[in-house]
Amino acid sequence: MTVIYQTTITRIGASAIDALSDQMLITFREGAPADLEEYCFIHCHGELKGALHPGLQFSLGQHRYPVTAVGSVAEDNLRELGHVTLRFDGLNEAEFPGTVHVAGPVPDDIAPGSVLKFESVKE
């Protein structure tokens, strides 16, 4: 597999876990404005080395998910801001421009040190 993007969660905002109950995980790179940081999983920003598209594999810690849809600005947001909203609903069409949809259950064991990646499943 080819890694397209990899980063490590460094902090978890006080309200970030609440979004998981709505099947949503919101990330932002370190240095996010304080009012946003409260709702985000903060990470040390990695380099985006390819395009985000359906068919990639998203992983968080030991959990693996197929990417089913990518919003029109999700790739730019990730590249520039380290920001992406992940939805664990398996939709085949992005609900919002900044959203990446994946299929599978919401992870319940996210902690600082968890590695987040997007990988190509084809060589």
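Backbone N, Cα and C atoms are what each Cβ position is placed from, and that goes for glycine too.
Here Swiss-Prot flags His43 as active site, tele-phosphohistidine intermediate, drawing on a curator's inference. Under DSSP, His43 (active site, tele-phosphohistidine intermediate) is assigned to a strand (E or B) in the three-state scheme.
According to Swiss-Prot, the feature domain 'PTS EIIA type-5' maps to 3-116.
For the natural variant Ile17 to Thr, the note given in Swiss-Prot is In strain: ECOR 6, ECOR 28, ECOR 35, ECOR 37, ECOR 51, ECOR 58, ECOR 61, ECOR 66 and ECOR 69. Taking a C-beta cut-off of under 8 angstroms and a sequence separation of 6 or more, Ile17 (variant position) has no same-chain neighbours.
In Swiss-Prot, the entry for natural variant Ala51 to Glu states: In strain: ECOR 58. The structure shown retains the original residue. Within 10 Å of the Cβ of Ala51 (variant position) there are 11 other Cβ atoms, across all protein chains.
Spatially close to Ser59 (variant position) yet at least six residues away along the chain are Tyr65, Val115, Leu116, Lys117, Glu119, judged by Cβ distances under 8 angstroms. Annotation of the natural variant Ser59 to Thr in Swiss-Prot: In strain: ECOR 28, ECOR 37, ECOR 58 and ECOR 69.
Under DSSP, Gln62 (variant position) is assigned to coil, being neither helix nor strand in the three-state scheme. Under natural variants, Swiss-Prot gives Gln62 to Arg with this note: In strain: ECOR 51.
In the three-state DSSP assignment, the secondary structure recorded for Asn92 (variant position) is coil. In sequence order, Pro54, Thr68, Ala69, His101 constitute the residues six or more apart from Asn92 (variant position) in its chain with CB-CB distances below 8 Å. Looking at Swiss-Prot, you'll find the natural variant Asn92 to Ser noted as follows: In strain: ECOR 51, ECOR 61 and ECOR 66.
For the recorded positions His43, Gln62, counting C-beta atoms within 10 A of each C-beta gives the highest total at His43.
For the pair formed by His43 (active site, tele-phosphohistidine intermediate) and Ala51 (variant position), distance between Cα atoms is given as 20 Å, rounded to the nearest Å.
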